[in-house]
Amino acid sequence: MVAAAATSAFFPVPAPGTSPKPGKSGNWPSSLSPTFKPKSIPNGGFQVKANASAHPKANGSAVNLKSGSLNTQEDTSSSPPPRAFLNQLPDWSMLLTAITTVFVAAEKQWTMLDRKSKRPDMLVDSVGLKSIVRDGLVSRHSFSIRSYEIGADRTASIETLMNHLQETTINHCKSLGLHNDGFGRTPGMCKNDLIWVLTKMQIMVNRYPTWGDTVEINTWFSQSGKIGMASDWLISDCNTGEILIRATSVWAMMNQKTRRFSRLPYEVRQELTPHFVDSPHVIEDNDQKLRKFDVKTGDSIRKGLTPRWNDLDVNQHVSNVKYIGWILESMPIEVLETQELCSLTVEYRRECGMDSVLESVTAVDPSENGGRSQYKHLLRLEDGTDIVKSRTEWRPKNAGTNGAISTSTAKTSNGNSVS
């Protein structure tokens, strides 16, 4: 079809059931009727005389050659199709260029359609994101993985991914109008000197993105108990729609002056509730606290960890992402070289500042989960005060799983179904 459209511009196609009409010169089309004019022969030139034994017919027409004139008589026999002269044919290079251009344009169009068909928002919506997006309760952002965000394995580090999760949460607060004076603080929170602190984080990694990949992150809020809220994230590959990472977190209110946890005041709850989604978390929470282990039984200990100025966040305490880096400091090097982190659960117990000196302890968990190795972690101050407890799961490298999120039915705070 594409080639026919291209060639029709050069060769007009007659309508069905019609045939070309002969011109005045017999079967020749009028556009191809030959016209001969006698030319004068200059002095000294050769004069050519027609051979009397010339063939009486040429191209199906009787030809009588006389001095200076050409007469044709219509041949009653069947005539072959008219022929076109070479100088009347189109420029073949132009024709080939036109055909090539059409094919290239068609190929690009099909490529674009094929990529659009793989976009995450056109795949099966297993958690009802489309409906939540229509309600304006989901924030969606895209990030490209930079060269300085990858590690020795040429994949994005867990710290990079957590920074992107935090960035989408802050942008989500801004889009909802909750960015009053500080990161995610509502007017009621500012009035009561309240700030958000992260108390628990869960991450499950199906596959780590690599340098140059573009990922899309969807995040939304939901209520969590009486003193906080939960935040969920889905990280997917922009090109294929594959879900790479799932994460969920719990945030609590803390008084900025007393540094103690606080319940949500009524006015703050009224500000937040319209933006909550009544939906199951993307990672099921078993509500079991991480068990404490004896530091003396630890398999690996890293001491003398001290925060730097750049490790502090806007609330003047160490960023929650920095704790993850400290936890991994005590992992055995042979594990880091042969395995990759696929599951992470972190409980934040206390904050620490510039003057803190910490130690990171790691112990092997004897229990197994599908052949994956498990470890328990403890980050504490030198005086023995617990700062962070964690549990991690590791799998052999290049053994990523295609985790799927079960279909769930959710409702927004105004009662709309999002399944």
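Each position is counted from 1, following the chain as shown.
Glycine residues also receive a Cβ, built from the backbone N, Cα and C atoms like all the rest.
Sequence unchanged from the original; the noted substitutions are absent.
The feature active site is assigned by Swiss-Prot to ASN315 (among others), with similarity to another entry given as support. In sequence order, ILE195, VAL197, GLN256 are the residues of the chain that are 6 or more apart from ASN315 (mutagenesis position) and have a CB within less than 8 Å of its CB.
Residues or ranges marked as active site in Swiss-Prot (evidence: similarity to another entry): HIS317 (among others). HIS317 (mutagenesis position) counts 21 other C-beta atoms within 10 Å of its own C-beta, drawing on all protein chains shown. HIS317 (mutagenesis position) falls within neither a helix nor a strand when secondary structure is assigned with DSSP, and so counts as coil.
Remark: CYS352 (mutagenesis position) has PRO307, HIS317, VAL318, LEU358, LEU381, ILE387 as non-local neighbours, by Cβ distance under 8 Å and separation of at least 6 in sequence. Residues or ranges marked as active site by Swiss-Prot: CYS352 (among others).
For the mutagenesis result ASN315 to Ala, the note given in Swiss-Prot is Reduces thioesterase activity 7-fold.
Swiss-Prot lists HIS317 to Ala among its mutagenesis entries, and the accompanying note reads: Loss of thioesterase activity.
Swiss-Prot documents GLU351 to Ala as a published mutagenesis change and attaches the note Reduces thioesterase activity 18-fold. Under the DSSP three-state reduction, GLU351 (mutagenesis position) is assigned to coil, being neither helix nor strand. Within 10 Å of the C-beta of GLU351 (mutagenesis position) there are 16 other C-beta atoms, taking all protein chains into account.
While the structure shown retains the original residue, Swiss-Prot records the mutagenesis experiment GLU351 to Asp with this note: Reduces thioesterase activity 9-fold.
Per Swiss-Prot, mutagenesis CYS352 to Ala or Ser is noted as: Reduces thioesterase activity 1.5-fold.
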